[in-house]
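Here's what Swiss-Prot has on this protein:
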BINDING   Asn51, Gln105  substrate binding site
MUTAGEN   Tyr15 to Phe  Retains 45% of cyclase activity with a partial loss in stereoselectivity of the final product (20% of C9-S and 80% of C9-R isomers). Retains 20% of cyclase activity with a total loss in stereoselectivity of the final product (racemic mixture of both stereoisomers); when associated with L-51
MUTAGEN   Asn51 to Leu  Retains 20% of cyclase activity with a total loss in stereoselectivity of the final product (racemic mixture of both stereoisomers); when associated with F-15
MUTAGEN   Gln105 to Ala  Retains significant cyclase activity (100% of C9-R isomer)
MUTAGEN   His107 to Ala  Retains significant cyclase activity (100% of C9-R isomer)
MUTAGEN   Asp121 to Ala  Loss of cyclase activity
Amino acid sequence: MSEQIAAVRRMVEAYNTGKTDDVADYIHPEYMNPGTLEFTSLRGPELFAINVAWVKKTFSEEARLEEVGIEERADWVRARLVLYGRHVGEMVGMAPTGRLFSGEQIHLLHFVDGKIHHHRDWPDYQGTYRQLGEPWPETEHRRP
């Protein structure tokens, strides 16, 4: 297994366990996920750790990612994952529904200096929203 694929699997393990004490080993100091730009200007391992905590807070401590497939090309890794969770925390203004859900995701990860630098992900928002019962937002959304 390549070092890049091993790093992506460590990323998945962090989301599954909530443990982020070693993320600087595989997350670049300038790591970014463009999906977070609306909420924060943070970068690097700190941003990644916040994202992991948000997933656990919003989708329960039992939330987990399952690897479906993983491929590598040069400085890029593409991971096909499924997120399983229960909606237990506020999400984009929607109160917790308590409902279980699962949703497929595609993650594209670019590596710089052997670490994950740029992370794009495309979750199945529509399918997840349906599984949550299509709740209406109750407040304006501001993710910390």
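Every residue gets a Cβ built from N, Cα and C, even glycine.
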Applying a 10 Å Cβ distance cut-off over all chains shown, what neighbour count does Asp121 (mutagenesis position) have? 16
So if I measure Cβ to Cβ from Asn51 (mutagenesis position) and keep only same-chain residues at least 6 apart in sequence, which ones fall under 8 Å? Asn33, Thr36
Residues that sit under 8 angstroms from Tyr15 (mutagenesis position) by C-beta distance, when 6+ apart in the chain: Val52, Val55, Ala63, Arg64, Leu65
Cα distance, Asp121 (mutagenesis position) to Gln105 (mutagenesis position), nearest Å? 7
